[in-house]
Amino acid sequence: MSANGKISVPEAVVNWLFKVIQPIYNDGRTTFHDSLALLDNFHSLRPRTRVFTHSDGTPQLLLSIYGTISTGEDGSSPHSIPVIMWVPSMYPVKPPFISINLENFDMNTISSSLPIQEYIDSNGWIALPILHCWDPAAMNLIMVVQELMSLLHEPPQDQAPSLPPKPNTQLQQEQNTPPLPPKPKSPHLKPPLPPPPPPQPASNALDLMDMDNTDISPTNHHEMLQNLQTVVNELYREDVDYVADKILTRQTVMQESIARFHEIIAIDKNHLRAVEQAIEQTMHSLNAQIDVLTANRAKVQQFSSTSHVDDEDVNSIAVAKTDGLNQLYNLVAQDYALTDTIECLSRMLHRGTIPLDTFVKQGRELARQQFLVRWHIQRITSPLS
């Protein structure tokens, strides 16, 4: 990181790194952060994507960080080694794989007494101690490189490391995470070449940093960059269109929901307004009736205070002048009562409340009583007429 707090990795590399990490790794955020921090601290390292073949033969596209690790700041230390660090898809749960970059490894230019020879197996894999005691919560890619650099500082061993010869093609490195051909008995004897590997389809992922100027011409390099930029632009446009469609869909749904909510509120307001009006009308009617009752009560009280009903004989008011008229009054009232009773029985019969035999029996009895009552009424009224 520079003095002004910015990373020294180019912005194009940062964008490419973020783009290729997200679909491959389970914890893309941690992988991107640790990889970017490693590239920012060690400028001799470069990122790329390659097909990694596991021990069971399963191929997988992974991020690999390659370059030269040395004890000197300028990379000119005699104890320097080209390495490739493969970041597994389960990182940081699983530690990275680190091996010697056999493409750039030259036994004639590297010291014969490599300090880390005891950690290198016959296939070129480097078994660092940190990888055996890996702690996902406390360790990262920078610590792996730092441990490798610290091991390069150690005094050299007596015997030179026995490394496999450089493979003939880059395809062999991408196809297998070795096995490689057996090491030669003498560094002066050329080992027999291994049989050519079966062809492996090229990976569809584009590498921004993995471009060798010795293998391709500047024109091809420029065309590849243009193709990469075209792919990135297409992906960007697809993402923008997808996000815009999602936002438009959600916006439409939210607008419809808001409109329905306003409609419900308007309906509830109208209902409440109607209820309030009904309550006001009912209150007005009740108040008017209360006023009428209050006025009538006042009239009754006034009449009671001014009248002399208590002094009058009640019998003189409610009783007729003769006994015959009093008897006639009672008989007429009894006749009306019998008529109402017969009509009530008839309605009960139609409703099925009483059975027919009960209706007939009770109706006959009531008719007999009514006949007698009317006969008495006729006897009383005959002399009067």
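Every residue, even glycine, has its Cβ placed from backbone N, Cα and C.
Here the original residues are kept at every noted site.
Fair warning: this is a prediction, and the values are worked out from it, not measured in the lab.
Mapped onto DSSP helix, strand and coil, the domain 'UEV' (12-161) counts 44 helix, 36 strand, 70 coil. Residues or ranges marked as domain 'UEV' in Swiss-Prot (evidence: sequence analysis): 12-161.
Positions annotated as domain 'SB' by Swiss-Prot: 322-385.
Annotation of the published mutagenesis Met85 to Thr in Swiss-Prot: No interaction of the ESCRT-I complex with ubiquitin; the original residue is retained in the structure shown.
Sequence-distant contacts of Met254 (mutagenesis position), defined as residues of its own chain at least six apart whose C-beta falls under 8 angstroms from its C-beta, are absent. Experimental mutagenesis at this site is recorded by Swiss-Prot as Met254 to Asp, annotated: Defective in ESCRT-I cargo sorting; reduces MVB12 localization to MVBs; abolishes interaction with MVB12; reduces interaction with SRN2.
Under the heading of mutagenesis, Swiss-Prot lists Leu286 to Asp and annotates it as follows: Defective in ESCRT-I cargo sorting. Non-local contacts of Leu286 (mutagenesis position) by the CB criterion (under 8 A, 6+ apart in sequence, same chain) are absent.
Record note (Swiss-Prot), mutagenesis Leu345 to Asp: Abolishes ESCRT-I complex assembly; class E phenotype (malformed late MVBs). The unchanged residue is displayed. Under DSSP, Leu345 (mutagenesis position) is assigned to a helix (H, G or I) in the three-state scheme. Taking Cβ-Cβ distances under 8 Å and a sequence separation of 6 or more, the neighbours of Leu345 (mutagenesis position) in its chain are Ile354, Phe359, Gln362, Gly363, Leu366.
DSSP gives Phe371 (mutagenesis position) a helix state. Mutagenesis annotation in Swiss-Prot: Phe371 to Asp, described as Abolishes ESCRT-I complex assembly; class E phenotype (malformed late MVBs); the structure shown retains the original residue.
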Ten-angstrom check, please: count other Cβ atoms within 10 Å of the Cβ of Met85 (mutagenesis position), all chains counted.
-> 24
Across the domain 'UEV' (12-161) the predicted model averages a pLDDT of 81
Rounded to an integer, what is the Cα-Cα distance in Å between Met85 (mutagenesis position) and Phe371 (mutagenesis position)?
-> 125
Could you put numbers on the helix, strand and coil content of the domain 'SB' (322-385), residue by residue per DSSP?
-> 58 helix, 0 strand, 6 coil
